Structures are given as structure tokens and as C-alpha cells.
Amino acid sequence: MATKFPKFSQDLAQDPTTRRIWYGIATAHDFETHDGMTEENLYQKIFASHFGHIAIIFLWTSGTLFHVAWQGNFEQWIKDPLNIRPIAHAIWDPHFGEGAVNAFTQAGASNPVNIAYSGVYHWFYTIGMTTNQELYSGAVFLLVLASLFLFAGWLHLQPKFRPSLAWFKNAESRLNHHLAGLFGVSSLAWAGHLVHVAIPEARGQHVGWDNFLSTPPHPAGLMPFFTGNWGVYAADPDTAGHIFGTSEGAGTAILTFLGGFHPQTESLWLTDIAHHHLAIAVIFIIAGHMYRTNWGIGHSIKEILNAHKGPLTGAGHTNLYDTINNSLHFQLGLALASLGVITSLVAQHMYSLPSYAFIAQDHTTQAALYTHHQYIAGFLMVGAFAHGAIFFVRDYDPVANKDNVLARMLEHKEALISHLSWVSLFLGFHTLGLYVHNDVVVAFGTPEKQILIEPVFAQWIQATSGKALYGFDVLLSNPDSIASTTGAAWLPGWLDAINSGTNSLFLTIGPGDFLVHHAIALGLHTTALILIKGALDARGSKLMPDKKDFGYSFPCDGPGRGGTCDISAWDAFYLAMFWMLNTLGWLTFYWHWKHLGVWSGNVAQFNENSTYLMGWFRDYLWANSAQLINGYNPYGVNNLSVWAWMFLFGHLVWATGFMFLISWRGYWQELIETIVWAHERTPLANLVRWKDKPVALSIVQARLVGLAHFTVGYVLTYAAFLIASTAGKFG
């Protein structure tokens, strides 16, 4: 007899009910709880899975390169990137009627195609790719790499090639290698690629495998480098009249500090980007020699942490080294939090300081990339707190951490939680109060009675960075200050860029921005409150001091202790997910509506209508969904119909979530038993039999299913709205 799923848990495999399948899926990646798992084996399994993860990423990118080369219009797009829309891939659908075939035969294609809103065309072009052949070569190269990584993953699971536990616990060596190798050398390699391939291509000089060794990127060669005359590499940059991809107006500089944007592409100067990566390479290669390893030189993180006792912090950072180094959940929490912050920063910088040629003028792509990265940041941040809470339940040792900063966080958690609660209440009541007041007075025909607050502090900060519009005359916006004269010498293009009014750098802000900023602050603080409370109360609370004994997720502690439902760390994570999505809604609505005004040259629409609730509902959501709702109708379809369909489908998935979120165990148990009863009495259907006794989802499982539907539906609905409303206006 074959062993039943899951193989990793004999206990579950012998469960006679459908719980076996659900719990099997739920714990498949919870390696710590698997039968016979040792600490060493745990680390080895996770390590091997990283190779698989990287292989999947390479495979995915290879697929993008391949489909663009095979079915895209890359070579045509390069000739006119502002007017030709990039094609992602062809669509083959047997359900298409003639109307749909015609609607989706777009962007100069001879058959139905999808338009690319990912920005990959701009990226390929910027880094020096100009032909389909180069894209194919890249796709094959990544396929080979993916195979190599899959093999490496398999190899590191073989007994002879499994790293030891001591190797995994050697944090200093790992940090040195990751800092110097992963960040330092890869940044150096990227700077090298930009200097040797991308910059010459941008100046109309092709560099390929056939000539890259014989084509020096700078006429002076390496002589200035070895003689210390490095300024030569910054002399003679591209002129303002440079036509990207040609030698017209091109200079010879390779490492510059120009600031601002290339006038034609509206993206950062490639020579500035190369300089940036070279600087990062130098810093990180030095940083990668910082920590003490086998040679006894450099810093010991353990010694630093144990010695570091700041004022009012008790035992300070004592024993934190071992606490972190012995807890994978702590490490994962830190990694997710860092990556979450970086991903959000990427979203903010991709539109304000676009680095890829012509991407700033592809408005739909800009909107899609901003929203995409902010959503990913939201999921990563919630995951960080989830694993922080699991750390407190599974890995935290109160004795080892006595009176250090971690223990003190737990000891004064009431102060933290109550302050966050106060901030959230303050923000919520005041922001909603202002919106509601404004909404009422506008509804009664007296818009002049709105309470409109100018964000003077934020405007002052913009002025310090050089925005002259507000007349603050401070630092960079004061032409006579030291900051301005220094800036003119070191970043000559910056002030032009910040004051141009046609890009997204330091957008002009007013009362509408002030209100929505505080709405977003409310969302962020409430999400943080729920997550921080969930993590700090994960071991126990006044209501349930022994909570840690019940694990990370439990529905309730039975009828004898009333009030213990919904207080596990899992429940906090579950609730925070809704707040996280809610916050992202406000954030992306704001960004999108603000930019629709900037792009269409009509900023007044946002400024006048974003100060009251009906303005948001009517002038952002309703007005921009008109084209979407008309994607298909009795008279035919247009090329937005796929988004219209996705918009409807997203709503359906989202609404399905509530069926699981609002009804619980009893309903499902009755429903399942009724369905089983009907099956067993229906001809043909009764030939199919369950081997497991069907039981309803547990409360936690039903919440997970509901949350998954809510989340997927929410994302699908807004993605369709965002892309269709922007593409409908700007193509």
C-alpha cells in the first residue's frame, strides 16, 4: 500500500478525515515540525531550496526574453519608442470571434497580441540590447543557468555535498561574502556592463561578443585610472541634444555626476547610473572585509553586541547574537522587513527618478510598476511581523535574553501598544472628520466652507531640496545659499529637473495631498498596531498568560476560558492583512489619480476634488471606470475587454471570500454532509467515493481560504482598473 500524503508526518497521514489533506498542505513548508527533522537537516533543506528558487526566477526571466524575441516587436519599438506600443506576447484563443481578433490585433501586429506594461522593453534597450538575436541569446543563457542551479540544488542534498550546521551558523563569513561578493562584486560587474556595453550602445556604437575586448569604452583608455587623473572620465558628458542610441550629441564621459534627466529619454543619465554602481561596489567590497573570520582580524559581531549598552537599556544587546543566529524565524523576519522597505523605496524611486530610457512617457507601465512594487512591499512587511511572532512563540528564550533590549520590548509592550492605539485613533477621527465635514458642506452647495489645510512643513522640506514654487527661499531653493552654489557645481541638472513641472520629481502638494497623506498614515499605523500587538502578545497576555503553549495559531481555548478566541498571533496577522490591503488601496488611488492629472496636464481636477469623499468616489473611481465597463457590450468589444472581464472576475473572487469569512464551521459541516449524502444517492456520482471522511474547515482554515479569495480578488480588481483606465487614456 502506498504511503498517504503527507509523507513528512505519520500522524497526519493516518488521519481518516479530509483534515489530512488540509493540514498536509498547511504544514508542507513548516520543516521544523516534520517527522525526524534535525536542526542540521532543516538548514540543509532550506539552503537547497534557495537554488530551486533562483532557478525558477531565471526560468521566468528567460521566458520573458524568449517571448519578446519570438512574438514581440522589440526591433520596431526601438525605432520609435514613444509611439509604438511594446508587445508582450501573442494570444491564441479559440473563443475569439472576429470582433475580438480585430480588437486585439494591435501595435502593428498581424495577429492578436497583449501589450507589455512591465517595462522590460525599456530595460532591455537601456542596458544595450538592440536585436531579437540578443534577446534569444539571453533567454538561452538563462535557461543554462537555471539548469545549473537546479543541479546545484540537487547536489547540495547529496550526503557528500551537504554543508554542516557549523557552516550555516558562521554568520561573519556569510556576511563578508554576501557584502563583498553578492552586493560589491555584482555592482562592480554591473557598472562594468554599463560602461563597456550600455553606454557605447546608447551612443550608437555596437558592442557585442565579437568586439567587446577590442573596443575601449573611453578614448583615453586606462591611463587616467593608473595615473590618478580620474576627472578625465567625467569630462565631456553627453549634451542636452543627445539622441539616445545614436552618436548625435554624444560625449565621451563614462562616470559622471550630472543629476537630473536626459532631455529626450526623460530618464537618469546612464553615466550617472554607472558612477552610482561603481561607488556602491567600492563601499560594499570594503564592507565585506569588516567582520572577523578565521584570521582573527576585523570585528566580531558578538563582541560588539555584548559590549553595546546604551543608556536606559538594561543589559543592552547582550546575547542577541545567539538569539538571532539560532532562530531562522528571527532572521527571516529581519530579511522580510528589510526587503519590504526596499521594495517600497523601489516603487517610490522608479517613477520619480526613472532609470530606463523612455519609461517615464509610458504612463500605464509607470502606474503598473508603482502599484506592483507597493503591493509586494505590503505582503513582505506583514510576513516580517508574522515570522517575528513565530520567533517569540518557538525560539525566544527568556533566560538567555534577560533584561536585554528584546526582553525590555516585551516588558513595556503595554506602553507601545497603547501609544500606537492613541495615534491610530487620533489620525482616524481627525482625518475622517475633515473628509466628512468637507463632504457635507460640498453636498449642501457651500464648498467654500471646506476645511483646507496647506501642508506647509512638507512644502518647506520640498523647498530645501530645491523646489522654488512655494517661495520659501531656503537651502537649494535659495540661489544665494552655499547649498545652491555647491549643488550647481556637483549636480547641475538637479534644479532644472525638480522645477520642470513635467516629471514626477517632488510633485506640487496642497490640501488634498495633506488629507490623503494622513489617511495613509492612519492605515500604516493601524496595520503596525495590529502586527506589533500580535507579535508582542504572541507569548502571552493578561487575558491568556500561557498563550505560548498553544502555538502560533489556535482558534480558542475552549468554553472554560471565555474570551480567548481571536487572540492568537495568527489572528493578528489575519486582521492586519485586511488593513494592509486597505492602506495600499488609499496609497495607490492617491498616486494614480495625482498622476492622471500630471500626465493629462489637468492637475486642478485632483486638487479641487480630492478634499471630500464624493470627489474620490465620483471623479476618481467612477469617472475612470467608464471605459473599463464598456470593454465589451452588445455592439462588440475593444482592446480593453480583457481588463473589463478581469475586473468582473476580480469582483467575483473577492465576493467569494466573504462566504468563508462570515460563515464558520457548523455551516460548512452541514453543507458538506448534505453534499456527500446527495452524491451517495445519485447515479454515476455515487461511483466516486471519498476515502477520507469529509469534515468542515477549521475556523483558522476557513479564514485562510476567505482571506486568500479576498486578497486575490482585491488585487485582480484594482490591477484591471488601473491598467485599463490608464491605457484607455494614454495607450
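From the backbone N, Cα and C atoms, a Cβ is placed for every residue, glycine too.
Per Swiss-Prot, the features are as follows:
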type	residues	note
BINDING	C556, C565	[4Fe-4S] cluster binding site
BINDING	H651	chlorophyll a B1 binding site
BINDING	M659, Y667	chlorophyll a B3 binding site
BINDING	W668	phylloquinone binding site
MUTAGEN	L522 to V	No effect
MUTAGEN	L522 to P	No protein or PSI accumulate, unable to grow photoautotrophically
MUTAGEN	L536 to M	No effect
MUTAGEN	C565 to D or H	Almost no protein accumulates. No PSI activity is present, unable to grow photoautotrophically
MUTAGEN	C565 to S	Accumulates some protein and PSI, still does not grow photoautotrophically
Problem - Largest tally of Cβ atoms lying within 10 Å of a Cβ, found at which of the recorded positions L522, C556, C565 - result: L522
Problem - Greatest C-beta neighbour count within 10 angstroms, which of the binding-site residues Y667, W668 - result: W668
Practice task
Provide, as an integer number of angstrom, the distance between the C-alpha atoms of C565 (mutagenesis position) and H651 (chlorophyll a B1 binding site).
Solution key: 30
Practice task
Pick the one among the recorded positions L536, M659 whose Cβ has the fewest other Cβ atoms within 10 Å in this structure.
Solution key: M659
Practice task
Could you say whether, by DSSP, C565 (mutagenesis position) belongs to a helix, a strand or a coil region?
Solution key: coil
Completion exercise
All chains considered, the count of other Cβ atoms within 10 Å of the Cβ of H651 (chlorophyll a B1 binding site) is 15
Handout entry: Spatial separation of H651 (chlorophyll a B1 binding site) from L522 (mutagenesis position) - C-alpha basis, Å
Key = 26
Exercise for the section: Write down the Cα-Cα distance for M659 (chlorophyll a B3 binding site) and the residue listed as 'phylloquinone binding site', rounded and given in Å. Expected result: 10
Completion exercise
DSSP says C556 ([4Fe-4S] cluster binding site), in three-state terms, is coil
Problem - DSSP three-state assignment (helix, strand or coil) for L522 (mutagenesis position) - result: helix
Exercise for the section: Specify the nearest of the recorded positions L536, C556, H651 to Y667 (chlorophyll a B3 binding site), where nearness means the distance between Cα atoms. Expected result: C556
